[in-house]
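Annotated active site, nucleophile per Swiss-Prot: D19, in sequence order, evidence recorded as a curator's inference. The active site, proton donor annotation in Swiss-Prot covers D21. Among the features that Swiss-Prot reports, Mg(2+) binding site is placed at D19, D21, D190, with the record citing similarity to another entry. Annotation comment: Swiss-Prot describes D30, D105 as substrate binding site, evidence class similarity to another entry. D19 to H appears in Swiss-Prot as a mutagenesis experiment; the accompanying note says: Loss of activity.
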Amino acid sequence: MAYNSNSNNNNNNIVVVFDFDKTIIDVDSDNWVIDELGFTDLFNQLLPTMPWNTLMDRMMKELHDQGKTIEEIKQVLRTIPIHPRVVPAIKSAHDLGCELRIVSDANMFFIETIVEHLGISELFSEINSNPGYVDERGTLKISPYHDFTKSPHSCSCGTCPPNMCKGLIIERIQQSLAKEGKKKMIYLGDGAGDYCPSLKLNTEDYVMPRKNFPVWDLISQNPMLIKAAIREWTDGQSMEMILIGTIEEIRLEEEKEKMLTSAENNCKMQTISIGINNVHHEPILPRALRVSQSS
């Protein structure tokens, strides 16, 4: 499911794509809700029996059956740990004119609740995640982004869960951006599911893997498979420094390219002008007037 907002502040050539769990927030949002509401034992008991996305839908039913309300889930989400420099980093990237998107294997309900609480929901032009909604009984329903019960997604990377291939989402984003003109992408993530989209990035793009997390380990096995420039980060503070530094670097390079193009065009115009001035022209004289002879 993709959510689109009217965030149209992007006035540069950069799209920043964030993972959510352990990237924007410091923990896994699914585990946080389950643990904080006291359902860890049941979760661990059921985990070997079904896919993660299916299990989360089952756990939301269990929460409802045990009397847990949607408001209680929201309250837990509002206390989720986040590094104090992450929100300023996101705001700075937006203020610098970047288009911001989220691609996450969490769910829409969790993400929207958290970004709204943080006051940054309007900064993202699109959120791609597993659908999450409250049904008529007051139960939070979570379904897969890709319905793997009907058909598998076409990814053969081997690191993507059955319900979501982030690489396919990035390819769709790239296709839409191509219609708008050339754009550079910065992708931030931490998990194994962030490896496939990292492989899809182009040479002018940047990938920011969280160091010593699964995506970093996968990239480190063979960095030559990654066409994009690799800029690792460790926590919210280093994320802010590296992200904003990369944005400024891209903007500086684009300004240099514009100045160079402008200078080349000026040189061409001067050459044309000089060439015209050096062409020999015969003087153009006015036609003589006939003067009548008076007798």
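Note that Cβ sites are derived from N, Cα and C of the backbone, with glycine treated the same way.
Quick caveat, the model's predicted, so the values are computed rather than measured.
Here the features listed in Swiss-Prot are placed on the structure.
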| residue | record | Cβ neighbours (10 Å) |
| --- | --- | --- |
| D19 | mutagenesis position | 26 |
| D21 | active site, proton donor | 23 |
| D30 | substrate binding site | 20 |
| D105 | substrate binding site | 24 |
| D190 | Mg(2+) binding site | 22 |
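Residues F20, K22, T23, I24, S104, G189, G191, D194, R210, F213 surround the recorded Mg(2+) site, their Cβ atoms falling within 8 Å of the Cβ centroid of D19, D21, D190, which are themselves excluded.
In this structure, the CA atom of D19 (mutagenesis position) is 8 Å away from the CA atom of D190 (Mg(2+) binding site).
Reduced to three states, the DSSP call for D105 (substrate binding site) is strand. Of all the recorded positions given, namely D21, D30, D105, those whose Cα is no farther than the 10 Å limit from the Cα of D190 (Mg(2+) binding site) are D21.
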